[in-house]
Structures are given as structure tokens and as C-alpha cells.
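Quick one: structure below, then a few questions.
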Amino acid sequence: MSRRTRSRSPPRRSYNRERRDYRKYDDSEDQKGARYNRYVDDVSSRRDRHDSFRSHESNKIRRDNSWKHDKYSYEKRYQERDREYARSKNIPDQYIGRSPRPTSHRHAEEKEVDNKTKSDETNPVLQGSATEIKPQPRRSRFDRTERVGASLSVSEIQSENPRVDVIPKDKAVENNHQRNAEKPVASDKITDAKLLARLERVRAWKESKAKQEASKKEEHKLNTKPQVTAKDQNAMPSTGISGFEINRQKDTSDMKRNNRVHMDDEDGPRRMNLEDYQELWDQEDRGMLGNEQAASMEEDEVDPLDAYMASLVGTTDTIRPGLLNTEVIDPNANDDERMVISETLEEEENLLALAAKRSKKKDVITVDHSKINYEDFKKDFYVEPEELKNLSPAEVDELRASLDGIKIRGIDCPKPVTSWSQCGLSAQTISVINSLGYEKPTSIQAQAIPAITSGRDVIGVAKTGSGKTIAFLLPMFRHIKDQRPLKTGEGPIAIIMTPTRELAVQIFRECKPFLKLLNIRACCAYGGAPIKDQIADLKRGAEIVVCTPGRMIDVLSANAGRVTNLHRCTYLVLDEADRMFDLGFEPQVMRIINNIRPDRQTVLFSATFPRAMEALARKVLKKPVEITVGGRSVVASEVEQIVEVRPEESKFSRLLELLGELYNNQLDVRTLVFVDRQESADALLSDLMKRGYTSNSIHGGKDQHDRDSTISDYKAGVFDVLIATSVVARGLDVKSLQLVVNYDCPNHMEDYVHRVGRTGRAGHTGVAVTFITPEQEKYAVDIAKALKMSKQPVPKELQTLASQFLEKVKAGKEKAAGGGFGGKGLSRLDETRNAERKMQRKAYGEDEEDVETEAEAKSPLEKITPEKSTGDPTLDRVRAAVGGIAARAFANQTAQSNKLTQPISIIKTDGDEYKAKMEINDYPQQARWAVTNNTNIVHVTELTGTSITTKGNFYLPGKNPEPGEEKLYLWIEGPSELVVNRAITELRRLLLEGINHSLEGGNKPSASGRYTVV
């Protein structure tokens, strides 16, 4: 029972009315007697009990205050009782009055007075003596000194302090022998040879360490550098762990051990020497000598610590786990040896870092097609109908002209069909087509389906909403059904890659009506959705995979490539291929394509296909047939295009006017508003909601789940107005969408065509309104061109803006706007990288040094001799281009290596301090970040023991600092030239990593809205 619980017992219990001592009694009978006496004497009235209770409460409060300082205080009357009890039990006088627990320092004087009074009254030897006796201090169970017993003399007891004898070792051993002689079983001599050998090793080891201690201390004094204080208030100290000086005069027991760097007095790291524990062991030995039992243990039993440490002599030193990352260097090694070891360790760390980086990088396992025996497959299924065989070339040209002017590039292209029955489709496919309401093939379908079914690689270019998806889906179903079913562990037969997630979902939904009847399984793999569900679908088996390039790379590289593979893939579709390459997916697309068998069938479709994309497309195609319907980048004739030139302030009011006119006349219609930026989409959404229009926004900054649900609600009619960026400019198909508003003018013609093409699909009509401000005159040229190509009237205001801009371009006052997606892909990547490298070389001042290397990189490509030629001109051009890229990469790498290897001067100050200045202003942003972020700075300072400070200001290339200012640089300070050089080497390594990362990933698309693969 606790103290507080006992003190608050009810007052009706008679034995708790009076104040009593709450210490623990040793005799239970004494407790019972005291309780009985108090119970018999308690015959007071109720009032007395009440007064007693009040007294009890006041005493309790006073007692609680006393317990705050001394938990076990005594009163005079209870001490007298203890003395009587001690006499009855024959307890020695010296223990009378001693508390079984230590008292507080605050009441030490009171305890001494109580003990003196008790001793004077009870000890007959000390009665009448004027000498005060102080109580014996409480000894810990860990004390090895001899306790003073009752047999001590009076003079010893009367001494000022209690005596603690320290018996010499030889005397202790002698006394131990005498005591052991009285024991019949004890032995006077150790006969265990193993124990004697251990004792001998311990003595020899202690003697050798004692001899080395003096020489080591003197050597340490010589090597210790004088302490230098920082003169600048903002400057960091130059020595110590992490750049801070450690006051080694203080006790270092409270210092936290660093798990990475061993806190040592020397500049460089050293081994953990056993002599560091010598002082601790000597103190332990001195404590053992003061105890007789310790003296006997010296001969009978070896201390476990000494025996264990002695067994380690001659073995390899073990480094603590916390020091695994620390360099282990001999403390007696000179500076040259330390530098060699340091460079070796740095090289190993670089290799480990590179290996870790490569292990984290997701990459598809490269497939050697020459070592794989692929199954044969058939891709020519087309049988020309009898009614088409008899058509003459003139009649075929007339038929193609009637189908929106189909243009063909390539040889042996099949004739276009006029009905579904001529396509050679199965009965199940025809039934699904009829249920969907497709009466006859569209222009692109009439020509593309026979071409793809005959096994040709096809490039299909057609206007938006012309049915391009069905044009490659129907031949794909026929292609899949001709092959054997999938086995466990086999990958898909057909892959459809798209640039956006919304387009992938759209194509997957168009596949669904055919899958059940044809007994085909499909999987949609795109970013933002849980990858575990997609992996589960692939493991169950899927003949069709609709995917985005990034997620397909994740799936192929997951679990070391054991999730799925591309060995069975024979049909590849690249939908909106120009946009895929423009978004920077060219490396991912090529990695996927290179892992598909070379004799595959490849199909490319898009509404816009610039000429500059042809060379890129032909890398993945073999003798393709190009089918163009209605021209390149042409808006469908079903769309009414309206272009208005108006200031920025009037656009919102005009938008409200258009929405009011539309919804006053029609109810179940949809409106799509395009803006340029995500912030503009959210701001416009807020404004429309305030005006009472049910609307929502979609852009790349939203989660994929939100984007999918937004499109589903938009198609279902939950809201009528959708505000979006160009993320839905391709693939979005909503039948009731009748109004498209380009709130922000598109910056090139291809984007304009795709935005406007969201309406007027599948034969329906629609309206597209575009707002353009007078400041956006450079975009007026492309919009006017699109109107002319689609045979729409061009407004006078728009034509005036276009003419004014063209005049400025001719006069050299303006630069022509970009031509959309043309010239992008690999060409854009190479040009951008070359421009960045030129800027970096110019900033580094390396133009003159790298003239020869740059000339070699720009030299004409090596001619492919007939012996080296592969027979394929496309492959030969690719090999030559790869050689040129390798030469440019080598030139850039050489230039940066020359810059980083330039020496940096180290200055020695008067206070034996070494300083160095390392400029970082002209390096790329990622390289500057690598050497200025706190994590790397702390790592370098802990590794080298230097102080690194970032000083100066950053200036853009071509700008000079103001008078009295300096460009951005690192100020390195250290106690020796060795540590400063090591810091410079480590910083150069970080700079090189940052430069390489900047060159490799500088042109990758932003990761906003991307998924995270766990």
C-alpha cells in the first residue's frame, strides 16, 4: 500500500486517527501491538474524533511537506522505541539509528544529531565521551572496499571520517593464504596450466602497454595542432567534427557518439587502440586491491574482462558497426600513405555509388533476338473481294477521291473497301459493329483496314473523330485470333501505346464490346493507377495491353522482368505517335520496341503528322504505307470555327454569353473550355461556379483517380462544363459535346486542330470558338492557316494580325513561332542538349581548348563501307547517327573533365590554417545544388574535418558581379593541407555527379501528377 493511500484512510478506523510513522517496520508483532494499544486508548467522543481527524489532516500536510525533502524522517519517540527493540535483538550499537535507505542532503545535519544522541545513550563504550560520532555512509553493492564491522576499535570509530582500509596486494595475498590455510579444501598454489598462461599473458600485455603509453603521449603532443579561433563572426571554425571545435579539456562522457565518424583528437581517423581503456582497468584494479575477496580472486580466478582482452592479443582488430563507414588508417602512417588510402577508398565509394544508382534505375532487360527462336505467325489475312478486283486504276483513284481525298504513299497498297462485309471480319465482329451503329466504314477505315489486314506497316493520318481507333482495332482482333492461346507466363500479343492516360482509357473502353464475344482479354496499364492490379491482370494473361510508355517500362522491369515479357508480341500500335515523341517518350518507346521481335507488324496513327516526324517513324517501320485522309493537320468540316480578336478583360464576359446562348436553346449538351495553365483552369472553375454553372476542371496536376472520375461524370452529365488543359485535347470522345472554347489561344496549329477536333465527331456537328488577344499576334499565322486548310473563312482582324506579324518577321523585329510538333522528338532532344553543352562550355571558358575535340564531333559521319553495311539504308543511317552522338558525348565529357581537373590553390595563413577557394557559379543548377545542400556539406565536413562555407552571389552567364561582390564560391578551411585537398576532391566528385545528372535528365518531363511505384 502506498504512502498516499495509507495517509488518506477513513477517520472511522481508530488505529489511523493519530499521526503515525509510515516507514517499513521490521517486526510485525510490534506493529500489531501498537495498533492494539491505540485502539484500547481511543474512547473519546465523536467530537474528539472529529478534532482528531482535523489534527490528522494538518499533520498529513506537514508530513507531506517533510517528505518532499526526507522521505524517511524519524521522530524522537519512535527512535527510543527502536533503541529498545535493538537491545532486545542484540543488534550491534553502531547500526542503531541508521536508516535502511539513504537520507537526503538537506537533512544530513539533523540525521547526524540524531545518530550522535542515539550513540551516546546506547553505546556503553562512548558514554561520557565528548567526541561526536558521524554515521557510516551507505555503501553501494558495487563497492569493493571492506566494510567496517563491530570489531573496530574506539579510536577508529571516533575518527572524523569512517575508515576505509586499502590493503596492499602482497598483504592481501598473505592474509588470503593464511585464511586459506585454515580451510582444509583450499589450495596454496595454482596448478591449472591454462589459467597460469592466461595470467602470464595479461601481465606481459600490461607491461608492454605501459611502455608504449609514454611514447604515444609524446608523439601525440608533437602531432597536435594549435587551436585556431575564427576571426569572422559568420565564419565556421576550422577544426573539429562537422567544422566545430571540440573543447577537449572538458569531460567527453556526455558527448554523443557519431555513428559515422569517430571523434578522435588526431586529424585523420585511427584504429581503436586497447590502451584507451588502460586507465579504466587500472581504476578497477585499485578498487579490487582494497578488498580481501578481490585479493583471493587475483590468485584463484582471473577477471573475465582481462582474460577476454588478453585472448584478443595477436588477433585482428574488430571495428565497431558504427565505424564501418570510417576510414581505418594506421595512426603512425605518414601523409603520403594516408592520401593513397584515402584515394583508394574514394574510388571504391564512387563505384559503390554508381552501382547503387544503376540498381535503382528501372530498365528493361535487353533481349538478344538472334538467340531466341520465335514462333512463326501469319499477318496477311486479306482476301480482295471480287467486286474490287475488276476495278481499274482510274476507278480506284476516283473511289479514293470520293472518300475525302485519300492520298497514298507506298507501293502495292490494297484498294479501299466500301462496306464491312468486304473487310473479311468474323461474324461476331460484324454483330458488335452493327450493335454500335456503325453503318459503313469511314474514309480512314475503308483504306487502313485492308492495308493492315494484308500485313503491311501503316502510317495513318486522318482528321479528328474519323474513326482511327476502330481502323487498327478490327485488324488486331483478326491477328490475335489466328494465333494459339496464351500459356502461363507468356506476355501479350498486341500492344497499343498512347501518350496520355485519358487516351489509353478511351481506347480500352472501345475494345470492351468486342472482348467477350471474341474471348480475348485486355489490360490497361497507365500511371496513377495501382500497379498491383495491373500486374495481376498481366499475370492472369492478356492478349491486348493498352498502355502509356512509362508504366509499361515499370511493368516490364518489375521483379527482374518476371511479371511479363514481349516474346509473343507481334502487333504494335503507336496512337498519336507525334505527341508521344514530342513529350519526351522517345527513349522509353524505343526501349520497348527494341525488345519486340523484329518481324512484328507496326501501325502508327495520328491526326497531325509533321514531315519532320517521318524520319523518326521510319526507324520503327519497314516499307510502310502512308494513308492520309483530308490532308495533314486539317479540322473536320463538321466543325464551325469562330475566331475572335478581343482583349484579355472581355474574354470571361464573352464566355458567359456563349454559355447562356447554348443552354437557353439546348439542355443536354456539353461544353469544353481549354486553357494553357493549371492555375488558370482552377481559377476559371471558381469563377464559373460562382455564376451558377455546374463545372469541373482536369489537368496534369490532379491525381489519376480524380481525372478518371471527372471524365466519367462529364460523360454521364453530372456537370455540363469541363475546363481543361491540352491533356484531354487528344482522345476525348463525348457525343453530346457541341461547344469548344479556346479561352487561351493555342500556341501552334497541331494543338489547335486537336482542341477543335473534340467536337463534330462521328458525323455530328459542333462549334469551336477561339479567343486571341492582340498581343498574341504570333499565333495568328497558324490559326489563319488552319482555317484556310479546312476551307473556313478567315476574319479580317485575324488576317490583319497575321500580316502584321509576318512583316515584323521579314524586318527582323520578331521571330516566327514554332511549327507545332514538327522537328521535335530526337531532333529537339539533340539540339537542346547541344545548346546546353555549348552554353556550359562557354561559361567554363573552354571554347579555345576544345576546338579540336568539337571539330571531331562535328566532322562528317563515317561512311559505311559495303563490308560494314547491313544492307538496310535506314539501319546504316542509324548507326552513323549513333556514332555522331557518341562523338559529341565524348567531347562534352572531355571538356568537363578538363574543367574539374584544374588545380585549386591552397593558401596557408599565419595561424597554421589552410584555406582554398572553389568557384561554383558557372556550373549547372543541379551541380551547384550537389555541393551546397546541407546533407552533402555535413558529409564532407565530417569526412575531412574541414569547414565549408558558401559565399558570394549567383550571377547568370554573361553577367559580371558588381564592384565589391564576387560570384558564388565555396570557402574551404582546414588545419592541414591534406584535409583541404581531401575536401576539394570530394566536392569535385559531387560536382561531376551533378553535371552528369543535369545532362542526362535535364530534358525529361516534369513529374507532376506522376505515380509512385512502391
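For all residues, glycine too, the Cβ spot is worked out from N, Cα and C.
Those substitutions? Not in this structure, it's all original residues.
Swiss-Prot feature annotations, pasted as is:
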- 449-627: domain 'Helicase ATP-binding' (DOMAIN)
- A462, K463, T464, G465, S466, G467, K468, T469: ATP binding site (BINDING)
- K468 to A: Decreased ATP binding. Decreased ATP hydrolysis activity. Loss of function in pre-spliceosome/complex A assembly (MUTAGEN)
- T469 to A: Decreased ATP binding. Decreased ATP hydrolysis activity. Loss of function in pre-spliceosome/complex A assembly (MUTAGEN)
- D575 to A: No effect on ATP binding. Loss of ATP hydrolysis activity. Loss of function in pre-spliceosome/complex A assembly (MUTAGEN)
- E576 to A: No effect on ATP binding. Loss of ATP hydrolysis activity. Loss of function in pre-spliceosome/complex A assembly (MUTAGEN)
- T608 to A: No effect on ATP binding. Decreased ATP hydrolysis activity. Loss of function in pre-spliceosome/complex A assembly (MUTAGEN)
- 638-802: domain 'Helicase C-terminal' (DOMAIN)
Taking 8 Å from the centroid of the Cβ atoms of A462, K463, T464, G465, S466, G467, K468, T469 as the cut-off, which other residues in that chain fall inside it around the ATP site?
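Here the nearby residues are T442, I444, A607, R761.
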So which of the recorded positions is most packed in, judged by how many other Cβ atoms lie within 10 Å of its Cβ, out of K463, K468?
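Answer returned by the neighbour count: K463.
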What's the CA-CA gap between K463 (ATP binding site) and E576 (mutagenesis position) in angstrom, rounded?
12
What does the structure give for the C-alpha distance between K468 (mutagenesis position) and A462 (ATP binding site)? Integer Å is fine.
7
Under DSSP, is K463 (ATP binding site) helix, strand or coil?
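Its secondary structure by DSSP: coil.
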Neighbour count, 10 Å Cβ-Cβ cut-off, for T464 (ATP binding site): what number do you get?
25
Between C-alpha atoms, which of these recorded positions comes nearest to T469 (mutagenesis position): A462, D575, T608?
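Closest by Cα: D575.
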Could you state the whole-number distance in Å separating the C-alpha atoms of D575 (mutagenesis position) and G465 (ATP binding site)?
14
Out of the recorded positions listed (A462, T464, G465, S466, G467, T608), which are within 10 Å of E576 (mutagenesis position), Cα to Cα?
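Qualifying among A462, T464, G465, S466, G467, T608: T608.
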How many neighbouring Cβ atoms, not counting its own, are there within 10 Å of the Cβ of S466 (ATP binding site)?
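Result for S466 (ATP binding site): 24 other Cβ atoms within 10 Å.
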Hey, how far is G465 (ATP binding site) from T608 (mutagenesis position), Cα to Cα, in Å?
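Cα-Cα distance, G465 (ATP binding site) to T608 (mutagenesis position): 13 Å.
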If I take the alpha carbons of G467 (ATP binding site) and T608 (mutagenesis position), what is the distance between them in whole Å?
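Taking the Cα atoms only, G467 (ATP binding site) lies 15 Å from T608 (mutagenesis position).
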Given a 10 Å Cβ-Cβ cut-off, pick out the one of the binding-site residues G465, G467 that has the most other Cβ atoms nearby.
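It comes out as G465.
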Please report the distance from the Cα of T464 (ATP binding site) to the Cα of T608 (mutagenesis position), rounded to the nearest angstrom.
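With the alpha carbons as reference points, the distance is 9 Å.
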Using the structure shown, find which entry in T469, T608 (the mutagenesis positions) has the sparsest Cβ neighbourhood within 10 Å.
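Comparing Cβ neighbours within 10 Å for the mutagenesis positions T469, T608, T469 has the fewest.
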Are there any residues in the same chain, six or more apart in sequence, whose C-beta is under 8 angstroms from the C-beta of A462 (ATP binding site), and if so which?
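Expected: S443, I444, K468, F605, A607, I627, T628, V629, G630.
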Reported as an integer number of Å, what is the Cα distance between S466 (ATP binding site) and T608 (mutagenesis position)?
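S466 (ATP binding site) to T608 (mutagenesis position), Cα-Cα distance: 13 Å.
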Looking only at Cβ atoms, how many others are within 10 Å of the one on E576 (mutagenesis position)?
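Neighbour count, Cβ to Cβ under the 10 Å cut-off: 26.
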Can you tell me how many other Cβ atoms are located within 10 Å of the Cβ belonging to D575 (mutagenesis position)?
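By my count, 26.
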